[in-house]
Amino acid sequence: MGCGMSTEDKEGKARNEEIENQLKRDKMMQRNEIKMLLLGAGESGKSTILKQMKLIHEGGYSRDERESFKEIIYSNTVQSMRVILEAMESLELPLEDARNEYHVQTVFMQPAQIEGDSLPSEVGNAIAALWQDAGVQECFKRSREYQLNDSAKYYFDSIERIAQSDYLPTDQDVLRSRVKTTGITETTFIIGDLTYRMFDVGGQRSERKKWIHCFENVTTILFLVAISEYDQLLFEDETVNRMQEALTLFDSICNSRWFVKTSIILFLNKIDRFKEKLPVSPMKNYFPDYEGGADYAAACDYILNRFVSLNQAEQKQIYTHFTCATDTTQIRFVMAAVNDIIIQENLRLCGLI
């Protein structure tokens, strides 16, 4: 009797293989929903990434949605100038032109939240005049010594446009607007065959205890670090360096028992501000073991190695990207690369590669 496989056996084997492949495909379908957790210290750029996803994958902002950002942008702009003027008092920096004192009073008279369809003309004029004052400029250069919104310069430079009665926020205006995230916000979008549910959680220390609710079945963690903050102190604790806080937080996330099998993507963000700062604020002043001077590539390598070296699990790969979260073209490219990483991870976890 021959030892070859019978037709019936061959058909049975083929059926088994088809069933196994179908099970793998079903498993893959279950994994087509990607739960992505956005983590990072306060003001690292998490909310900006969410806004970019809306611009890139959801057709952007409607006119009504843009209108809704006006009051936030007005408030950000006025509040930023107020912060500088208060810092001038504590740093004992005088105005160059004493006539601008009138404009200082105009800014201080404004409420914390600016309401209305347009910025009052006297407020726009006050900010424009003060931004030209050499004393204000000197204080701005020392902004690492106090807590100033990243978008301050952008809005001050655009004040003439923002103060127009028919002003409508642009994509860039919206991206740079800042509202502190409290609680958990979710954004859903589709890239190819994958549905992403992206969760943004508050980055300030007081918000971190709420993260635990997001941890179950997380596919990927997108961890953001504002590398431009190497010379700044925490908003919540002005004895702690912001970069050191980010390193401590990344260590706890990367090596957490919750995330043993979770892929981690690290965005080293705000490279534009980082590049501007390096020549004027030596990194060695804050990280004494750094030897690269003002060299941008050397500084990037140093920071990258500081974060990646915290990973204690040999089998866990950290995927890294240097980013500028307000640059839509770059974020579109980077998120396409992230999508490819997640597809490969899915195939591997489902046993298809």
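The backbone N, Cα and C atoms fix where each Cβ goes, glycine too.
Sequence annotations record features per position, and here Swiss-Prot assigns domain 'G-alpha' to 32-353.
Its Cβ taken as reference, Gly42 (mutagenesis position) is surrounded by 22 other Cβ atoms within 10 Å in the chains shown. One mutagenesis experiment named in Swiss-Prot is Gly42 to Arg, and its note says Loss of intrinsic GTPase activity leading to constitutive signaling.
Feature annotation from Swiss-Prot assigns GTP binding site to Glu43, Ser44, Gly45, Lys46, Ser47, Thr48, Asp150, Leu175, Thr181, Gly203, Asn269, Lys270, Asp272, Ala325; the stated evidence is similarity to another entry. When Cβ atoms from all protein chains are considered, those within 10 Å of Glu43 (GTP binding site) total 24, not counting its own.
DSSP gives Thr181 (GTP binding site) a coil state; it is part of no helix or strand. Marked as Mg(2+) binding site by Swiss-Prot on the basis of similarity to another entry: Ser47, Thr181.
Annotation of the mutagenesis experiment Gly203 to Arg in Swiss-Prot: Reduced growth without impairing sporulation.
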Fill in: Asp150, Thr181, Asn269 filtered to the binding-site residues whose C-alpha is within 10 Å of Gly42 (mutagenesis position)
Thr181
Practice prompt. Other Cβ atoms within 10 Å is the metric here; tell me which of the binding-site residues Asp150, Asp272 scores highest.
Written response: Asp150
Discussion item. For the binding-site residues listed here (Ser47, Thr181, Asn269), tell me which residue's CB has the most neighbouring CB atoms inside 10 Å.
Written reply: Asn269
